[in-house]
Amino acid sequence: MEARDKQVLRSLRLELGAEVLVEGLVLQYLYQEGILTENHIQEINAQTTGLRKTMLLLDILPSRGPKAFDTFLDSLQEFPWVREKLKKAREEAMTDLPAGDRLTGIPSHILNSSPSDRQINQLAQRLGPEWEPMVLSLGLSQTDIYRCKANHPHNVQSQVVEAFIRWRQRFGKQATFQSLHNGLRAVEVDPSLLLHMLE
(Lines of atoms letter the chains of each structure in order from A and count residues from 1; the text may use other names and numbers.)
(Lines give C-alpha, C1' and ligand atoms only; values in the text may rest on other atoms or scores of the structure.)
Protein backbone atom coordinates (compact mmCIF):
# COMPACT_ATOMS: atom_id res chain seq x y z
CA MET A 1 0.00 0.00 0.00
CA GLU A 2 1.31 3.45 -0.89
CA ALA A 3 2.44 5.73 1.93
CA ARG A 4 -0.30 8.21 0.95
CA ASP A 5 -3.03 5.56 1.33
CA LYS A 6 -1.62 4.40 4.67
CA GLN A 7 -1.76 8.01 5.84
CA VAL A 8 -5.43 8.28 4.76
CA LEU A 9 -6.34 5.17 6.77
CA ARG A 10 -4.40 6.49 9.76
CA SER A 11 -6.04 9.90 9.66
CA LEU A 12 -9.57 8.42 9.47
CA ARG A 13 -8.89 5.56 11.86
CA LEU A 14 -11.29 6.56 14.63
CA GLU A 15 -14.07 7.53 12.23
CA LEU A 16 -13.74 4.20 10.41
CA GLY A 17 -13.72 2.35 13.72
CA ALA A 18 -16.97 4.03 14.75
CA GLU A 19 -18.65 2.70 11.59
CA VAL A 20 -17.94 -0.94 12.58
CA LEU A 21 -17.14 -1.88 8.99
CA VAL A 22 -16.55 -5.56 9.72
CA GLU A 23 -20.19 -6.47 10.33
CA GLY A 24 -21.17 -6.62 6.64
CA LEU A 25 -19.64 -8.26 3.61
CA VAL A 26 -16.37 -6.33 3.84
CA LEU A 27 -14.28 -9.16 5.28
CA GLN A 28 -15.68 -11.75 2.86
CA TYR A 29 -14.95 -9.50 -0.11
CA LEU A 30 -11.38 -8.82 1.05
CA TYR A 31 -10.87 -12.56 1.59
CA GLN A 32 -12.33 -13.40 -1.83
CA GLU A 33 -10.01 -10.86 -3.51
CA GLY A 34 -6.95 -12.30 -1.77
CA ILE A 35 -6.28 -9.25 0.41
CA LEU A 36 -7.00 -11.10 3.68
CA THR A 37 -6.05 -14.69 4.52
CA GLU A 38 -8.17 -17.16 6.48
CA ASN A 39 -5.94 -16.50 9.49
CA HIS A 40 -6.64 -12.78 9.25
CA ILE A 41 -10.41 -13.43 9.22
CA GLN A 42 -10.17 -15.69 12.28
CA GLU A 43 -7.98 -13.18 14.09
CA ILE A 44 -10.39 -10.31 13.34
CA ASN A 45 -13.49 -12.32 14.30
CA ALA A 46 -11.83 -13.31 17.58
CA GLN A 47 -11.92 -9.67 18.71
CA THR A 48 -14.65 -8.99 21.26
CA THR A 49 -16.12 -5.74 19.89
CA GLY A 50 -16.91 -4.34 16.46
CA LEU A 51 -14.54 -1.44 17.11
CA ARG A 52 -11.64 -3.77 17.89
CA LYS A 53 -12.40 -5.88 14.82
CA THR A 54 -12.35 -2.80 12.60
CA MET A 55 -9.16 -1.48 14.22
CA LEU A 56 -7.41 -4.81 13.61
CA LEU A 57 -8.55 -4.79 9.99
CA LEU A 58 -7.08 -1.27 9.62
CA ASP A 59 -3.82 -2.51 11.16
CA ILE A 60 -3.60 -5.43 8.71
CA LEU A 61 -4.54 -3.64 5.46
CA PRO A 62 -1.39 -1.49 4.96
CA SER A 63 0.82 -4.59 4.72
CA ARG A 64 -1.40 -6.37 2.17
CA GLY A 65 0.13 -5.05 -1.04
CA PRO A 66 -0.50 -2.25 -3.55
CA LYS A 67 -4.12 -3.24 -4.33
CA ALA A 68 -5.26 -3.33 -0.71
CA PHE A 69 -6.59 0.24 -0.56
CA ASP A 70 -8.58 0.09 -3.82
CA THR A 71 -9.97 -3.34 -2.94
CA PHE A 72 -10.96 -2.00 0.48
CA LEU A 73 -12.84 0.84 -1.27
CA ASP A 74 -14.60 -1.72 -3.49
CA SER A 75 -15.57 -3.76 -0.42
CA LEU A 76 -17.49 -0.84 1.08
CA GLN A 77 -20.63 -1.33 -1.07
CA GLU A 78 -22.81 -1.23 2.04
CA PHE A 79 -21.06 1.89 3.35
CA PRO A 80 -21.14 4.36 0.40
CA TRP A 81 -20.69 7.36 2.72
CA VAL A 82 -17.51 5.81 4.16
CA ARG A 83 -16.21 5.08 0.68
CA GLU A 84 -16.82 8.68 -0.40
CA LYS A 85 -15.03 9.97 2.69
CA LEU A 86 -12.00 7.77 1.95
CA LYS A 87 -11.94 8.80 -1.71
CA LYS A 88 -12.14 12.47 -0.78
CA ALA A 89 -9.33 12.10 1.78
CA ARG A 90 -7.24 10.31 -0.82
CA GLU A 91 -7.81 13.04 -3.41
CA GLU A 92 -6.81 15.67 -0.87
CA ALA A 93 -3.70 13.65 -0.04
CA MET A 94 -2.87 13.53 -3.76
CA THR A 95 -2.91 17.31 -3.96
CA ASP A 96 -0.52 17.42 -1.02
CA LEU A 97 2.86 15.87 -1.52
CA PRO A 98 2.83 12.10 -1.05
CA ALA A 99 4.66 11.01 2.11
CA GLY A 100 7.57 9.64 0.09
CA ASP A 101 8.17 13.06 -1.43
CA ARG A 102 7.93 14.93 1.83
CA LEU A 103 10.98 12.94 2.91
CA THR A 104 13.01 14.55 0.16
CA GLY A 105 11.92 18.05 1.17
CA ILE A 106 11.40 19.12 -2.45
CA PRO A 107 8.60 21.63 -3.17
CA SER A 108 5.89 20.42 -5.57
CA HIS A 109 6.63 23.05 -8.26
CA ILE A 110 10.18 21.67 -8.51
CA LEU A 111 8.99 18.04 -8.46
CA ASN A 112 6.89 18.84 -11.52
CA SER A 113 9.75 20.51 -13.42
CA SER A 114 12.42 18.92 -15.62
CA PRO A 115 16.07 18.73 -14.53
CA SER A 116 18.63 20.94 -16.29
CA ASP A 117 21.80 19.61 -17.97
CA ARG A 118 23.80 20.68 -14.93
CA GLN A 119 21.46 18.83 -12.57
CA ILE A 120 21.57 15.70 -14.74
CA ASN A 121 25.35 15.93 -14.59
CA GLN A 122 25.24 16.06 -10.78
CA LEU A 123 22.94 13.03 -10.65
CA ALA A 124 25.27 11.12 -13.00
CA GLN A 125 28.20 11.79 -10.67
CA ARG A 126 26.37 10.21 -7.77
CA LEU A 127 24.81 7.16 -9.42
CA GLY A 128 26.63 3.84 -9.58
CA PRO A 129 25.74 0.77 -11.66
CA GLU A 130 22.08 1.24 -10.67
CA TRP A 131 21.77 3.91 -13.39
CA GLU A 132 20.90 1.19 -15.93
CA PRO A 133 17.86 -0.32 -14.13
CA MET A 134 16.84 3.21 -13.20
CA VAL A 135 16.69 4.52 -16.79
CA LEU A 136 14.88 1.32 -17.80
CA SER A 137 12.26 2.04 -15.11
CA LEU A 138 11.95 5.58 -16.54
CA GLY A 139 11.03 4.19 -19.96
CA LEU A 140 14.30 3.93 -21.91
CA SER A 141 15.16 0.64 -23.63
CA GLN A 142 18.20 -1.65 -23.59
CA THR A 143 18.93 -0.31 -27.09
CA ASP A 144 19.12 3.23 -25.67
CA ILE A 145 21.56 2.06 -23.00
CA TYR A 146 23.64 0.23 -25.62
CA ARG A 147 23.84 3.40 -27.76
CA CYS A 148 24.88 5.53 -24.78
CA LYS A 149 27.65 3.03 -24.01
CA ALA A 150 28.74 2.85 -27.66
CA ASN A 151 28.89 6.65 -27.90
CA HIS A 152 31.03 6.96 -24.75
CA PRO A 153 32.89 3.64 -24.42
CA HIS A 154 35.46 4.93 -21.90
CA ASN A 155 33.42 7.32 -19.78
CA VAL A 156 30.60 5.93 -17.64
CA GLN A 157 29.49 9.36 -16.45
CA SER A 158 29.00 10.52 -20.04
CA GLN A 159 26.95 7.37 -20.71
CA VAL A 160 24.70 8.20 -17.75
CA VAL A 161 24.34 11.87 -18.73
CA GLU A 162 23.40 10.94 -22.30
CA ALA A 163 20.84 8.38 -21.04
CA PHE A 164 19.07 10.97 -18.86
CA ILE A 165 19.16 13.59 -21.62
CA ARG A 166 17.57 11.04 -24.00
CA TRP A 167 14.90 10.42 -21.34
CA ARG A 168 14.24 14.16 -20.99
CA GLN A 169 14.00 14.65 -24.77
CA ARG A 170 11.72 11.65 -25.24
CA PHE A 171 9.31 12.32 -22.39
CA GLY A 172 9.28 16.14 -22.47
CA LYS A 173 7.06 17.57 -19.73
CA GLN A 174 6.70 14.13 -18.14
CA ALA A 175 10.47 13.97 -17.54
CA THR A 176 10.23 15.52 -14.07
CA PHE A 177 11.99 15.35 -10.73
CA GLN A 178 8.92 13.40 -9.56
CA SER A 179 9.72 10.72 -12.18
CA LEU A 180 13.38 10.69 -11.08
CA HIS A 181 12.23 10.35 -7.48
CA ASN A 182 10.06 7.35 -8.39
CA GLY A 183 12.90 5.88 -10.45
CA LEU A 184 15.33 6.12 -7.53
CA ARG A 185 12.83 4.40 -5.25
CA ALA A 186 12.25 1.68 -7.86
CA VAL A 187 15.95 0.74 -7.76
CA GLU A 188 16.12 1.21 -3.98
CA VAL A 189 18.40 4.25 -4.04
CA ASP A 190 17.79 6.92 -1.39
CA PRO A 191 15.62 9.59 -3.12
CA SER A 192 17.33 12.28 -1.01
CA LEU A 193 20.02 12.07 -3.69
CA LEU A 194 17.82 14.54 -5.58
CA LEU A 195 18.49 17.19 -2.95
CA HIS A 196 22.15 17.29 -4.04
CA MET A 197 21.03 18.07 -7.59
CA LEU A 198 19.19 21.14 -6.31
CA GLU A 199 22.02 22.60 -4.26
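Just so you know, glycine gets a Cβ as well, placed from its N, Cα and C.
In this structure the noted substitutions are not present, so the sites keep their original residues.
Under the heading domain 'CARD', Swiss-Prot lists 1-91, citing sequence analysis as support.
Residues or ranges marked as domain 'Death' by Swiss-Prot: 116-188.
Sequence-distant contacts (6 or more apart, same chain, Cβ under 8 Å) of LEU27 (mutagenesis position) comprise LEU36, ILE41, ILE44, ASN45, LEU57. According to Swiss-Prot, the experimentally introduced change LEU27 to Phe is described as follows: Loss of interaction with CASP2.
Listed in Swiss-Prot as a mutagenesis experiment, GLY65 to Ala is described as follows: Loss of interaction with CASP2. Around GLY65 (mutagenesis position), taking its Cβ as the centre, 12 other Cβ atoms fall within 10 Å, counting all chains.
Using a 10 Å Cβ-Cβ cutoff, ASN121 (mutagenesis position) registers 17 neighbours. Here the residue is the original one, but Swiss-Prot notes a mutagenesis experiment at this spot, ASN121 to Asp: Loss of interaction with PIDD1.
Residue environment of LEU136 (mutagenesis position) contains 17 other Cβ atoms, counted within 10 Å of its Cβ in all protein chains. The note that Swiss-Prot attaches to the published mutagenesis LEU136 to Glu is: Partial loss of interaction with PIDD1.
Cβ environment of GLN142 (mutagenesis position): LEU136 lie under 8 Å away, each six or more residues apart in the same chain. GLN142 (mutagenesis position) falls within a helical segment according to DSSP. Swiss-Prot gives this note for the published mutagenesis GLN142 to Glu: Partial loss of interaction with PIDD1.
According to Swiss-Prot, the mutagenesis experiment TYR146 to Ala carries the annotation: Loss of interaction with PIDD1. Decreased PIDDosome assembly. Decreased CASP2 activation.
Neighbour density for ARG147 (mutagenesis position): within 10 A of its CB lie 16 other CB atoms from the protein chains shown. DSSP assigns ARG147 (mutagenesis position) to a helix. Looking at Swiss-Prot, the entry for mutagenesis of ARG147 to Ala says: Loss of interaction with PIDD1. Decreased PIDDosome assembly. Decreased CASP2 activation.
Under mutagenesis, Swiss-Prot gives LYS149 to Glu with this note: Loss of interaction with PIDD1.
Following the DSSP three-state reduction, the secondary structure of GLN169 (mutagenesis position) is helix. The note that Swiss-Prot attaches to the published mutagenesis GLN169 to Ala is: Partial loss of interaction with PIDD1. Decreased PIDDosome assembly. Decreased CASP2 activation.
What Swiss-Prot notes for the published mutagenesis of GLU188 to Lys is this: No effect on interaction with PIDD1. Within 10 Å of the Cβ of GLU188 (mutagenesis position) there are 8 other Cβ atoms, across all protein chains.
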Query raised in the report: Going by C-alpha distance, which of the mutagenesis positions ASN121, TYR146, GLN169 is nearest to GLU188 (mutagenesis position)?
Result: ASN121
Query raised in the report: Measuring Cα to Cα, how many angstrom lie between TYR146 (mutagenesis position) and GLY65 (mutagenesis position)?
Result: 34
**Report entry** Largest tally of Cβ atoms lying within 10 Å of a Cβ, found at which of the mutagenesis positions TYR146, LYS149, GLN169
**Finding:** LYS149
